[in-house]
Amino acid sequence: MSQTLSFVLKTHSVRKDFVHSVKVTLARRRDLQYLYNKLARTMRAEACPSCSSYDVCPNCTSSDIPDNGSSTTSIPSWEDVTKTSTYSLLLSEDTSDELCPDDLVNVAAHIRKALSTQAHPANTEMCKEQLTSLLVMAEAMLPQRSRASIPLHQQHQAARLEWREKFFSKPLDFLLERIGVSKDILQITAIWKIILEKACYCKSYGEQWFCAAKQKLREMRTFESDTLKPLVGAFIDGLRFMTVDNPNPMGFLPKLIGLVKPLNLAMIIDNHENTLSGWVVTLTAIMELYNITECTIDVITSLVTGFYDKISKATKFFSQVKALFTGFRSEDVANSFWYMAAAILCYLITGLIPNNGRFSKIKACLSGATTLVSGIIATQKLAAMFATWNSESIVNELSARTVAISELNNPTTTSDTDSVERLLELAKILHEEIKVHTLNPIMQSYNPILRNLMSTLDGVITSCNKRKAIARKRQVPVCYILTGPPGCGKTTAAQALAKKLSDQEPSVINLDVDHHDTYTGNEVCIIDEFDSSDKVDYANFVIGMVNSAPMVLNCDMLENKGKLFTSKYIIMTSNSETPVKPSSKRAGAFYRRVTIIDVTNPLVESHKRARPGTSVPRSCYKKNFSHLSLAKRGAECWCKEYVLDPKGLQHQTIKAPPPTFLNIDSLAQTMKQDFVLKNMAFEAEDGCSEHRYGFICQQSEVETVRRLLNAIRARLNATFTVCVGPEASHSIGCTAHVLTPDEPFNGRRFIVSRCNEASLAALEGNCVQSALGVCMSNKDLTHLCHFIRGKIVNDSVRLDELPANQHVVTVNSVFDLAWALRRHLTLTGQFQAIRAAYDVLTVPDKVPAMLRHWMDETSFSDEHVVTQFVTPGGVVILESCGGARIWALGHNVIRAGGVTATPTGGCVRLVGLSAQTLPWSEIFRELFTLLGRIWSSIKVSTLVLTALGMYASRFRPKSEAKGKTKSKIGPYRGRGVALTDDEYDEWREHNANRKLDLSVEDFLMLRHRAALGADDADAVKFRSWWNSRTRPGDGFEDVTVIGKGGVKHEKIRTSTLRAVDRGYDVSFAEESGPGTKFHKNAIGSVTDVCGEHKGYCVHMGHGVYASVAHVVKGDSYFLGERIFDVKTNGEFCCFRSTKILPSAAPFFSGKPTRDPWGSPVATEWKPKAYTTTSGKIVGCFATTSTETHPGDCGLPYIDDNGRVTGLHTGSGGPKTPSAKLVVPYIHIDMKNKSVTPQKYDETKPNISYKGLVCKQLDEIRIIPKGTRLHVSPAHVDDFEECSHQPASLGSGDPRCPKSLTAIVVDSLKPYCDRVEGPPHDVLHRVQKMLIDHLSGFVPMNISSETSMLSAFHKLNHDTSCGPYLGGRKKDHMVNGEPDKQLLDLLSSKWKLATQGIALPHEYTIGLKDELRPIEKVQEGKRRMIWGCDVGVATVCAAAFKGVSDAITANHQYGPIQVGINMDSPSVEVLYQRIKSAAKVFAVDYSKWDSTQSPRVSAASIDILRYFSDRSPIVDSAANTLKSPPIAIFNGVAVKVASGLPSGMPLTSVINSLNHCMYVGCAILQSLEARQIPVTWNLFSSFDMMTYGDDGVYMFPTMFASVSDQIFGNLSAYGLKPTRVDKSVGAIESIDPESVVFLKRTITRTPNGIRGLLDRSSIIRQFFYIKGENSDDWKTPPKTIDPTSRGQQLWNACLYASQHGVEFYNKVLKLAMRAVEYEGLHLKPPSYSSALEHYNSQFNGVEARSDQINMSDVTALHCDVFEV
C-alpha cells in the first residue's frame, strides 16, 4: 500500500490521470446520492452488515471534524496530520521507526470524515479504496484497548457480529470457501473469528476445526508464488533443455520415437473395443508398453480416494464464473487490446480479476497507450501497481486474522484453559507467519505495519500466558521467617541469603501498601517487617503466597493486571517471636507453611548490657555472618518453647523440640532442599507404552544383553536407546530396557531365551531374533529399531549420524518430488506432498522452515523409508517411521553404504513353542504380511493374464438375441437362450424367493415340467410358488397354531409382499375393516377331546373366559385342559381355566359397532329368539359385510371404545352371508374376591348430587382452596391495570361468590352429555388415511417398556398421584425411587396390566391455580385439573411413550406439532409451510375437552396401538383409555359420557390426533356432498398444523371453496370452532404473513421469522409473583425467590425485545421497577443486549438451562401465562 501511495503522490502524470478519474467518479456519485439515500431506507433490512466500509454509510453519525478538514479541540487539521511522521511512514519505505498510535487515530478520524463527506481535502489526494484500507489497517495495528478511539470501530464490530450470526452455523468448507472469494475485509474478519473460536473449542465442535485453523493460518493467498512462478520456471527449464542443453533439436527426435513407440501404440488403438473388457485390455497393453503397470496399480487407490473431494468442489468453479460476469460494468475503452493484456497480467500476478474500482486505475494508466512503446511503458507501470496490490492483499489478510485473534482474547469468549491454550498456539502460529513476511524483501515497505501487527499478537500471547498461569498449579515456594530483636542484622542476613539462593536480584514486597506493581517475579522475594502493620491481614497473605494455587497480586497499573506471585524462596523478617497468635483461626495454616529462624547477635546483646545508651559498633558484625546465631525451630512451633496443639485447645501443653543451629550457608542449602522435597509429587505410572520394550533376562546376563542391543543399534543404525532398568532416558525413538524378572515395567515384555557373546556373529546374518532368542514379529522389530518420535528437522548435519539411503531421487520437476514422497506418507498425507513440493521449488532458500511447517501437519506411515532428494538448492534427506527426521543441506552430500538393512525376526518364530507366546493379532499380521508379499510379486502378471483372457474371449462364438432383449439383458441369458421381460422377472424373483441359483435353461425346464403336471418335489414346489405369486399382493391371514409347545399366534401370508402404491387407492373410497381380529391376544380356541376346533372364547381376566353355550357344551377343552366352573345365562356363558392368555378384553353392555374383523355392524340390538341349527337361541340380529364360516362362534363384537358387547353365534349361511346372530353380553358373577380396588362401585345405587348422577364414596376429598399467586410489591397500587387476576377463590371471594364445588359441577355437566361425533364409516376411512400418512415417518412395532420403574421415571413427578394416593409423585420418593406406599400401588396395577386387563379409569378433580381474564373471573370460570392415577399413567407411558416420541420427533413433517419449540428455527419451517398454501385458516375451539366424542378418542388410541407392539401392556393401556373416565371429588364419583380429560396420559398427542381426524372427516363429507368421490388420501393433498385444540389449516383452492361447509360439519360433530381472537363471525382465511398459533404470532421481523408472544402475556409477568398459598392475593408474598423471579423477568425482557424498541422500553420500565421493589439482584438488559441474547438462543448459539422445548408449557420460568 505504501508503494501505491508513493507512486500516486510522486508521479505527476499518473497522479493527474488518477485524480481526474476520481473526480469523475465523485461527480457520478453525487448525481446518484439522492436516489441511493431514498433506497437505503427501504432496503435497510437486507443491507450488507459491512455497509460501514462503503462511501455512504447508513450506520455513520455526524462527526466533530468539519467538512473542510480543519482542526477541532482534540483532533488536528488534515494539513497538520499530513505533516506527522506517522503519515510519512505510511507513504514511504522507511522502516526504522514505529507508528505513533495517537497520530494513527487522528489519520483514521480524517479518513472516516473523507469517506462520508466529498468536500474533505483527502478525497483530492487518495481514492476511496485507499482510504478504506488505511482505516481497516489502523484498527488492526492498535492494541485492543485503544481501538475504541478509532472512528467506525463500533460499526465495524457490529458488522462483524452480524456476519457472525449469519455464518456461525455454516460448515467448515463453506467458511473456507468464503474466505477465498470474499472481497469484504469485515466479512473475512468475522469468518476468521468463527473459525478460530470453534478451533479454540474443538472439544465441542470437532478436532478438524483446530487442525484447519492451524493449517490455514500458515497459508497465504499468494497466487504469484504458487502459480505464476512455477509456471514461468517450468517454461524456462523446458526452453533451456530444448536449446542450450540440446543444441541439436533434431537429434532428440529418435529418442522421442523410441520413447513413444508409435507403431505399437497404433496397433493397440486399432484393436481397441468400446466395451468394459476392451478398455481393460487396451489400458493394460499401454501400461505394459511403457512399463508403468506396477506404479499405476499403486496410484489408482489414491486417485479414487481423492475423487469425491474434487466432486464436492465442483460448484465452486460455477460460482466464481458467475460472480466474474455479474460483477462487471460497462467501461469506455479506447484500446481494448492493452486493456485486456493488463487484466490478464493482473490475474497472473494477484490471482484475481481486477474489480470495477481498479479497472478505472488501469484505464487511467492505459489512456495514453496508443503505440507499441507507450503500451510497453504502461504495462511496466501496471506490473509495479499489480505487485503492490498483491502485497496489499497480504497485509489486509494478516490484518483480518490479527483482529480476529485479538477479539477472541476475551474471558467471555475463550473461558476455559483448553481454549486459552489453543488460542495461544494459534497466536504463535500467526506471529511466526507475520515474522516470515517481515524477512521478505518485497514486503520491506510494510514492516511498520507488520511490526504493529506482531505487537498486537505479542499482547495476546502475553495475556494468554497470564491466563494459563492463573489456572495452573504452581510450585510451592519455601518461606523462612527471620525473627529477632531490632538491630541484630536480620535484614542484612536476608539480603546475603538471597544472593546465595539465586544470582538474580531479589524482589521486594512491602505489605504496608495495597498494590504490588514493583514486584519483579524473581526467584527470591524479601518481605521486611511483614507484621509491622496491624491493618494488614498478613497471615492470609502469607498463606496465599505459600500455596500451590496461583496467587494474583493486587496491582494498580493496567499492564500489571493479572500479575502472579512466582518466587521460589520467600525470606521474611519480624521483630516478634510469635508473628501470629496461636489462638488465631489461621494459626495452624500459617505455621504449617513457614519455618522460623530465631536470629540472635550475642555481641550486640552483651554490648547493650555493658554500655546501655551507646550505639553498637561495627565490630559487632562480621562479613561472614559468624556473629549471628541462627536457631531453626521445629515444625509448627509458634514460639521457642511450644508447638501448636493439633486440636486447637491448649497450645502450651506440647513442648517444642530443641532447635537446630545453622550458619548462613547451611541455611541456604536447607532452603533449597526443602523446595525440592516440597514439590515432589507422586504421579501414576502410565499403562503399557508401545514405545518401551523390555528384555527380561537373569542378573548375570544383563551386561551381555546390553552389549547385544548396542551392537544391534550400531549394526542397523537404529534410533532406540538402551537403558538398564525401568528408568528411561531421553530418546528420539523407542527405548530398550534390560530388566530382571523382579523389576516392574510398563511396556512390552520379551523373554531372552539365549544370550552369549558368540551371538554377536549372528548379527552379520541380520537375524536379530536368533541373536537375542526372543519372539518378536518383523513389525515390532522395525518399530523398535527405526521408530521416530515426532518430527525433527536437523539444520546441522554430521555424516556419521546420517542413515543409509534406500532411495536417491534427483528432483527435476515437482512430480519427481511428489512421487518419491508417497513412499513416506499415509494415504491422507500423500495429498499434502504436492503442496510441499511447490514450496521447495519456488523458494529453495527457505527449505527447512517450509518442510518444518509441512511435517507438523503430515502423517507418516509406519514403514521405515529413507530417501535422499537432490534438489537445485541442495540435498534433503528424509527418514520416516511413524515420525520423521529430515536433514536439509545447502550442498550435495551423498551418503555411502548402500541400502539400509531391514531387521528380520528369523524363520523359526512360528515353529515349535514360539507361536504359543504370540497373540492372535501378531499371527494374523504375519499371515497378511506374507499374503501381501505374494500379491506384490504376482500382481502385474495377474493383471496381464486377466487382460489376456479377456482379449482371447473376443473370438468366442456368441449367440444373438432378437427383439427387445437384444443388447438389453444379454448378460443374464443363457447360451443361445433369450428371455422376455416377464420371463426375466420371473427367473430373478424365483431365485431370490427360494434362495436358489438356477440357470436360465434350468428355470425354463423346471417351469415346463411344472406346467405339464410333473409330480416331482421341484415341480410341486414351483407350482406352489407360482400360485402364491399370482395371488393379491395384500393377502395374509392370522392363525392360531396349537401344538406340543403350546399356543402360537402366527401371520400366514397368502401372497408375496409388494410395495404400496401411493397413487389411486380404492381402499380409501369406502369403509373396510383392518382384516384382523380385535383383541386377538385375548382370543383362544375351544376344542373337543380329540383336539378338533369347536369355536372361540374371549379372556375376561384372571382365568375367566366368555363364550357361547353351544360351543362349550359337552367335553370342551381349552389349550389341552378341560374347562371348569361353567356358568350360563341364556346362550352367553363363562368358564374358568388354569391356562391364562397374555391379554384380556373389556366387556360392556351396549350396542356393537364393529364385527370381529373390523367391519361396521348394522343392528337394532333388540334380543329375541331365533331358530338355528343348534336350537332356539336368544340373540340380536345384525348385518355385516364379512363372510363367516362354521367355527367362528364366540368371536367378539365391539363398540367404539373397543369393549366387547356381544359374541358371534351364527350366520345366514351361503344364501344370506351378511346376516349374523349375536349374543349380547350379560353379567355373570365369576369373582371369588375383589380383583382390584376402585372408587366407582357399579353395585352401589345412583344418587343425584347438584344435578349430577353419581355414586357416593366412603371417603371425602375436598377441593384445594386458596392461591399461590400474589400481587408484586411493585404493583400494589396499580394491579387493577392488568387484564388478568388470579382465578375465583370460591364463595368468600367478593369478585364472584360462586363456590368451588359449584364451579366444578358446572364444568362437569358438559362431560355428561353424549357427543356422537362423525359418522362411523367416515371416521374409520379417515383413520386409515391418517395411519397411512403417519406411516411415512413413524416406524412400526415400536417396543413397549418392560420395566415398571423405567416407565415410572418417564412421568412428570411434579403432578398428582391420582385418587388412590394423596400428594404429588415426588412427595412419595426417597433418593429418587418410589417409597413403599407408592411402590405397592404401582406393583398392583402393573401386575394387572401385564395380564392385559384394563385398569379402573378414575381421576381426582381439582381447579387450576392460574391467572384468568377479569371477565372470566367475574363469571366464576376456572379450568379443571384431572389428576390421573399414577398406576394408569405408568402403564400408558410403558405402552405408548415410544410411539408418542416418534410422532413428536417428526413434527416438522407431519400435522402434529407436539414437541415443537417456538423459540427455535422450527418456527421458520412453520412459516414456509404456511406461505406455500393457497388459503390459510387459523382456528380455535371453545370447550374442546368436553366436546370430544369417545369414538374419535378411541380411534386415536387405536392409531397409537397400530404403531406399537402387540404386548399385554399395550392391550391394557388401550382398553383403559377407551373406557369412560370417572371424576372423583367431594366424596362422589361421576362417570362421564363424553370428553377427553385434560390429565389423561398422552393427552396432547391424542388431542392432536383427534383434531386431525375431525378435520379430515369434515373435508371428506363436504367433498362427497358435492358429488366428488374421495378415493385418495386427504392428508396428502392439504397441510395442517395442530397442537390440541389449536389449529392452522393450509387448504388448496378446492378445499377452501367449501370451507363454510367444512366448519359447519365440525359444528355438527359437537365441536365449537371459533376465530383465534374469539371474535364473533364466520371463520375466514387470514393473511399468511401473520398467523397466530400456540398464542404466538408467526411473522417476519427484522431479525427473521419469529413467533411473537402475546404482549399482554409478557406484561402480566411483572404484576404477579408466586409465593405461599393464601386467600389474600392482593398482599405481596412474604418471601420471594430471587433466582427464579429474576430468571422469569429476564426471559420476559428477551421475549419483549422481539416486539420492537418502543414496546421494549415500556417493559424495561416495569422490569426496573420490579427489581427495585422486589429486591432482586438483576440488571435488566438493554434492548440491543436482549435482542442479541434472544437471537443467540433462537439460533442455538447460546444455550440456556431453562429452555422448554415444548409448547404445551410456556418457555418462561413461571407458569403465569394463559396457555
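Glycine residues also receive a Cβ, built from the backbone N, Cα and C atoms like all the rest.
The DSSP secondary structure for GLY487 (ATP binding site) is coil. What Swiss-Prot lists as ATP binding site is GLY484, PRO485, PRO486, GLY487, CYS488, GLY489, LYS490, THR491, and the listing cites sequence analysis.
Long-range neighbours of HIS1079 (mutagenesis position) (same chain, six or more residues apart, CB within less than 8 Å of its CB): VAL1098, SER1143, ALA1145, PRO1196, ILE1198, GLY1202, VAL1204, ASP1515. What Swiss-Prot says about the mutagenesis result for HIS1079 to Ala is this: No effect on protease activity in vitro.
Secondary structure from DSSP puts HIS1093 (mutagenesis position) in a beta strand. What Swiss-Prot notes for the published mutagenesis of HIS1093 to Ala is this: No effect on protease activity in vitro.
A C-beta separation below 8 Å, combined with a sequence spacing of at least six in one chain, links HIS1099 (mutagenesis position) to ALA1082, ILE1083, GLY1084, TYR1105, ILE1140, LEU1141, SER1143, ALA1144, ALA1145, GLY1396. DSSP assigns HIS1099 (mutagenesis position) to a strand segment in the three-state reduction. For the mutagenesis of HIS1099 to Ala, Swiss-Prot gives this note: No effect on protease activity in vitro. The structure shown keeps the original residue.
The note that Swiss-Prot attaches to the published mutagenesis HIS1110 to Ala is: Complete loss of protease activity in vitro. Every protein chain shown contributes to the tally, and the Cβ of HIS1110 (mutagenesis position) ends up with 21 other Cβ atoms within 10 Å.
DSSP assigns HIS1110 (mutagenesis position) to a helical segment in the three-state reduction. The active site, for 3CLpro activity annotation in Swiss-Prot covers HIS1110 (among others) and is backed by experimental evidence.
GLU1131 (mutagenesis position) counts 27 other C-beta atoms within 10 Å of its own C-beta, drawing on all protein chains shown. In Swiss-Prot, the entry for mutagenesis GLU1131 to Ala states: Complete loss of protease activity in vitro. The structure shown retains the original residue.
Look at GLU1131 (mutagenesis position): DSSP puts it in coil. Positions annotated as active site, for 3CLpro activity by Swiss-Prot, on the basis of experimental evidence: GLU1131 (among others).
Quoted from Swiss-Prot, the note attached to the mutagenesis of CYS1193 to Ala states: Complete loss of protease activity in vitro. Taking a C-beta cut-off of under 8 Å and a sequence gap of six or more, CYS1193 (mutagenesis position) has these contacts in its own chain: GLY1095, TYR1096, VAL1108, HIS1110, VAL1111, LEU1207, HIS1208, THR1209, GLY1210.
Reduced to three states, the DSSP call for CYS1193 (mutagenesis position) is coil. What Swiss-Prot records for CYS1193 (among others) is active site, for 3CLpro activity.
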In sequence order, which same-chain residues at least six apart have a C-beta under 8 angstroms from GLY487 (ATP binding site)?
ASN601, VAL604, VAL616
Let me know the DSSP-derived helix, strand or coil state of HIS1079 (mutagenesis position), please.
coil
Given the binding-site residues GLY484, PRO485, PRO486, GLY489, which one has the fewest other C-beta atoms within 10 angstroms of its C-beta?
PRO486
Using a Cβ-Cβ cut-off under 8 angstroms and a sequence gap of six or more, which residues of the chain neighbour LYS490 (ATP binding site)?
LEU482, THR483, GLY484, THR573, VAL599
For THR491 (ATP binding site), what residues in its own chain, 6 or more apart in sequence, show a Cβ-Cβ distance under 8 Å?
ASP528, THR573
Taking the center of the Cβ atoms of GLY484, PRO485, PRO486, GLY487, CYS488, GLY489, LYS490, THR491 at the recorded ATP site, which other residues in this chain have a Cβ no more than 8 Å from that point?
THR573, ASN575, VAL599, ASN601, VAL604
Which one of the recorded positions (CYS488, HIS1093) has its C-beta surrounded by the most other C-beta atoms within 10 angstroms?
CYS488
Round to a whole number and give the Cα-to-Cα distance in Å for the pair GLU1131 (mutagenesis position) and HIS1093 (mutagenesis position).
19
To the nearest whole angstrom, state the Cα distance for the pair HIS1093 (mutagenesis position) and CYS488 (ATP binding site).
118
